[in-house]
Structures are given as C-alpha cells and as structure tokens.
Amino acid sequence: MKEIATEYSFIKYTELELDDNGSIKQLSIPNKYNVIYAIAINDELVYIGKTKNLRKRINYYRTAINRKDKTSDSTKSALIHSALKEGSKVEFYARQCFNLSMTNELGTMTIATIDLEEPLFIKLFNPPWNIQHKKK
C-alpha cells in the first residue's frame with residue numbers, strides 16, 4: 001500500500017484499533033471531505049471507495065456490524081472487525097478530490113473528480129472487497 005500511496009498521492013488517515021471491549025475505538029482526528037479512500041490490511045490494499053465525509057464513513061464501519069439490515073458496508077464492517085480481532089493492522093488512506101469548473105458561452109459546468117477517480121482506481125488495482133466492480 002505504501003507504494004500506491006506514494007505514487008497516487010494517498011495519505012495515511014488513521015489506523016483502527018480495538019478497545020478493551022473488542023469494539024473499534026472512536027476516532028479523534030480532523031475530518032477529511034470529498035476523498036477517495038483506501039482500506040489496507042497489513043499493508044495490502046483491500047478496498048477503494050469514495051465519500052464526502054471520511055470520519056463519518058469510518059464511524060459507520062465501526063457500528064455497521066451491529067445493524068439488523070445488512071448492507072455492503074456491514075459486510076466490510078464485519079471484515080474489518082475480524083481483521084482487527086486476528087491482530088491485523090487496518091489502515092485508512094485518503095486522496096483529496098476537487099470540483100473542476102469550466103465556463104464557456106453556454107454557461108458553467110462543474111465536474112467532481114471523485115466520480116471520475118474512484119472507478120479508475122478500482123479498475124487499476126482490482127481490490128478484493130470491490131465486488132460490485134468485478135467482471136461477471
């Protein structure tokens with residue numbers, strides 16, 4: 001993951017840890033907005049996603065394992081919890097995205113790079129948890 005982070009401008013955001021009760025500790029770090037994020041387990045990239053609010057997304061992964069209605073996020077939550085309980089290192093990386101605005105005689109158009117970058121990184125790295133993008 002370190003090579004990917006260096007080459008593609010991902011910065012380490014946080015490393016998750018378990019508390020004494022076996023729950024993921026609450027984050028107490030500044031938030032990141034409009035980012036592509038990567039989850040790495042023992043320095044291996046396992047997932048690429050996008051979010052408008054990274055701390056909120058990670059907090060959702062912290063608690064989604066306990067929700068009655070299962071989603072793809074609860075699946076990732078269970079995988080993250082399992083990795084931590086096995087003693088693996090779970091880290092989140094972030095790459096800042098921007099909105100590009102172009103103006104011509106017809107007006108202004110804005111494109112969010114987050115929507116362009118996420119599928120490109122998924123295709124480039126083919127992370128195992130990105131099953132929605134796997135070829136059928």
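Glycine is no exception: its Cβ is also placed from the backbone N, Cα and C atoms.
Look at Swiss-Prot and you will find 32-131 tagged as domain 'GIY-YIG'.
Among the mutagenesis experiments that Swiss-Prot reports, GLY49 to Ala is described with the note: Nearly abolishes endonuclease activity. Classification of GLY49 (mutagenesis position) by DSSP places it within a strand. Counting every protein chain shown, the Cβ of GLY49 (mutagenesis position) has 21 other Cβ atoms within 10 Å.
Within 10 Å of the Cβ of ARG57 (mutagenesis position) there are 18 other Cβ atoms, across all protein chains. Under the heading of mutagenesis, Swiss-Prot lists ARG57 to Ala and annotates it as follows: Nearly abolishes endonuclease activity.
Listed in Swiss-Prot as a mutagenesis experiment, LEU84 to Pro is described as follows: Nearly abolishes endonuclease activity. Of all Cβ atoms in the protein chains displayed, 19 besides its own lie within 10 Å of the Cβ of LEU84 (mutagenesis position).
One mutagenesis experiment named in Swiss-Prot is GLU118 to Ala, and its note says Abolishes endonuclease activity. The C-beta environment of GLU118 (mutagenesis position), restricted to residues of the same chain at least 6 apart in sequence and closer than 8 Å, consists of ILE36, ILE48, GLY49, LYS50.
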Rounded to the nearest angstrom, how far is the Cα of ARG57 (mutagenesis position) from the Cα of LEU84 (mutagenesis position)? 18
